[in-house]
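Inspection log for the structure reproduced underneath, given as structure tokens.
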Amino acid sequence: MASVPSLCDILIPLEKNSRSDGDAESSNTVLIQLRKGHHERMRSPYTIQKFYKFLKRAHCEENLEFFEKAHQFLQLKQNRSISEEKLLEVWNKSLYIKYIAVDSPKECNFSQDTREIFEKCFANNEVPADVDVLCAISHVMGLLMDGYHRFVSSVNEKKYSATYAHNDSATEQDLKNESTTSFSSLGVEDISEDRNSYLKKPDINGLSTIIQETSANTTNESQCSDRTSRPSESSSSLNTTSSTYKNTSTRNLQKPQNTGILNSGKGLLQKLNFVKKRKSFKQPSGVICSHYNSNVQNRLKGQNSHQQR
């Protein structure tokens, strides 16, 4: 993680301005030129360019602009080839009228004493002293501190949001992995082995045979009782509720702990004998149901022929 530089680290040192005098006079834009230091080489988010964009979005970029131009003015003032008149023109046009004068386009929040010094220089057509310009720069740096703290907070917030989103997706993956591995911690393998041991006797085919034989026997008994009590009951009504018996058999098969059902089928016979006494007992569709229907039809035919005789 990149370290957070101080405000001085990103403001100083500035490159020496290599523009000509004519360019300095005609320039109305801010040119923030920094020597690429450690934070620039490391592509740090804390750069002067990003700080300036942050201030510009907040409509408070005037302090940073004044700092840059005042620093350039001091560098220009060290050039002995520049005349006093030229320095005065650059100061008044690029700094005083734009950032210091009352109701200027980008008026900075200077103290009354500092403003009076510059107003006096402007009225007397004098170039301000270096010490006065340095005091103004120092004051502006104090004003920039608040904006820089907000800038650093915004960068950290963005970095935290990105990190949180990444950690959130990683946490979801961890939860998935944890839920997958938690089954083994509950001993599912042991449960599966125990369940398989119950299903060994009898096997699937043997169990199906027991169920079919039991169902067939119960069907014959049910046919007799139903023909005696309700001979007019149609086969279509028997088909409508066949799923009830099927679901009952399925629920019985889903209880491997009942070894009596799986080993001998006695428990299943008892349940079927109890269920067959109910008038609503119906057989499932398929081979058993067709066999039941054929027996009912044959029985009805026999009764009709007997009555005709």
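Yeah, the Cβs are placed from backbone N, Cα and C, and that goes for glycine too.
Keep in mind that this structure shows the original residues, not the substituted ones.
Swiss-Prot annotations:
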| type | residues | note |
| --- | --- | --- |
| DOMAIN | 37-161 | domain 'RGS' |
| MUTAGEN | Asn63 to Ser | Decreases the ability to suppress glucose-induced cAMP signaling when overexpressed |
| MUTAGEN | Leu144 to His | Abolishes the ability to suppress glucose-induced cAMP signaling when overexpressed |
Pairwise Cα distance for Leu144 (mutagenesis position)/Asn63 (mutagenesis position) [Å, integer]: 7
Reported mean pLDDT - the domain 'RGS' (37-161): 90
Chain-internal residues near Asn63 (mutagenesis position), provided their CB is under 8 angstroms and they sit 6+ positions away: Leu55, Cys108, Val140, Leu143, Leu144, Gly147
